[in-house]
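Okay, structure first, notes after.
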Amino acid sequence: MSDNDELQQIAHLRREYTKGGLRRRDLPADPLTLFERWLSQACEAKLADPTAMVVATVDEHGQPYQRIVLLKHYDEKGMVFYTNLGSRKAHQIENNPRVSLLFPWHTLERQVMVIGKAERLSTLEVMKYFHSRPRDSQIGAWVSKQSSRISARGILESKFLELKQKFQQGEVPLPSFWGGFRVSLEQIEFWQGGEHRLHDRFLYQRENDAWKIDRLAP
């Protein structure tokens with residue numbers, strides 16, 4: 001098969017979206033109410049990693065980057081994730097805190113996009129979550145200098161065993177280079193797939209202490 005033939009096959013991959021629609025009359029005033037409902041349904045549908053979200057950032061040259069992390073908490077203040085503070089995404093957030101999040105619930109023909117500003121969590125918040133993690137995950141946080149170049153996986157595995165021995169007694173301390181971010185809720189868009197590509201899109205945009213809701217063309 002030539003590259004062109006393969007490209008033509010990819011171009012014809014499509015399906016109809018038939019899971020259901022989203023109507024303005026059914027929308028709650030608060031987007032978190034709808035987000036919680038959709039997240040709960042994603043969990044009930046046993047989707048793999050329903051809390052997985054794409055985090056998009058940009059560097060100082062305007063180059064965008066994306067990666068998948070796990071949502072660990074959400075409320076009216078924002079959505080929370082944790083990471084190595086020496087990572088590429090953490091450095092980019094320090095330089096430009098404006099980010100977007102995307103929850104891709106393909107099986108349910110849904111996606112949710114969040115736009116806001118990321119801010120560092122307090123040490124107390126980070127410590128509380130860090131010590132709730134499995135012990136091996138706590139040790140793993142110490143091992144990797146995230147986004148740095150390494151010559152082989154064995155380096156990580158050897159370091160893990162070394163630190164597991166070092167921390168075998170007592171509590172694993174919180175690394176100074178490990179933390180979290182809370183992304184504020186400025187805009188939240190809900191997308192529901194529709195037949196004939198007539199998808200339903202609704203944008204919640206914060207205006208003072210209320211939410212403005214607009215339907216967007218697909």
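Placed from the backbone N, Cα and C atoms, the Cβ positions cover glycine too.
If you look for the noted substitutions, you won't find them, since the model keeps the original residues.
Per Swiss-Prot, the feature substrate binding site maps to ARG14, ARG15, GLU16, TYR17, LYS72, TYR129, ARG133, SER137, ARG197, LEU198, HIS199; the stated evidence is experimental evidence. In the three-state DSSP assignment, the secondary structure recorded for GLU16 (substrate binding site) is coil.
Within the same chain, the residues at least 6 positions away from LEU71 (FMN binding site) whose Cβ sits under 8 Å from its Cβ are THR51, ALA52, MET53, MET79, VAL80, PHE81, PHE103, listed in sequence order. What Swiss-Prot lists as FMN binding site is 67-72, 82-83, 88-89, GLN111, 146-147, TRP191, ARG201.
Record note (Swiss-Prot) on the mutagenesis of ARG14 to Glu: Reduces affinity for substrate about 7-fold, but has no effect on catalytic activity. Around the Cβ of ARG14 (mutagenesis position), the number of neighbouring Cβ atoms within 10 Å comes to 7.
Annotation of the mutagenesis experiment ARG14 to Met in Swiss-Prot: Reduces affinity for substrate about 9-fold, but has no effect on catalytic activity.
For the mutagenesis experiment TYR17 to Phe, the note given by Swiss-Prot reads: Reduces affinity for substrate 3-fold, but has about 5-fold increase in catalytic activity.
According to DSSP, ASP49 (mutagenesis position) sits in a coil region rather than a helix or strand. What Swiss-Prot says about the mutagenesis result for ASP49 to Ala is this: Reduces affinity for substrate 3-fold and catalytic activity 2-fold.
Per Swiss-Prot, mutagenesis ARG197 to Met is noted as: Reduces affinity for substrate 300-fold and catalytic activity about 4-fold. Under the three-state DSSP scheme, ARG197 (mutagenesis position) falls in the helix class.
Sequence-distant neighbours of ARG197 (mutagenesis position) (same chain, 6+ residues apart, CB-CB distance under 8 A): TYR17, PRO218. Mutagenesis annotation in Swiss-Prot: ARG197 to Glu, described as Reduces affinity for substrate 8000-fold and catalytic activity 16-fold; the structure shown retains the original residue.
All chains included, 18 other C-beta atoms sit within 10 angstroms of the C-beta of HIS199 (mutagenesis position). According to Swiss-Prot, the mutagenesis experiment HIS199 to Asn carries this note: Reduces catalytic activity about 4-fold, but has no effect on affinity for substrate.
According to Swiss-Prot, the mutagenesis experiment HIS199 to Ala carries the following note: Reduces affinity for substrate 230-fold, but has no effect on catalytic activity.
In this structure, the CA atom of GLN111 (FMN binding site) is 28 Å away from the CA atom of ARG133 (substrate binding site). Here substrate is bound by ARG14, ARG15, GLU16, TYR17, LYS72, TYR129, ARG133, SER137, ARG197, LEU198, HIS199 per the record. The longest Cα to Cα distance in that group is 44 Å.
In the set ARG14, GLU16, ASP49, LYS72, ARG133, none of the recorded positions has a C-alpha within 10 Å of the C-alpha of ARG201 (FMN binding site). In this structure, the CA atom of ARG67 (FMN binding site) is 14 Å away from the CA atom of ASP49 (mutagenesis position).
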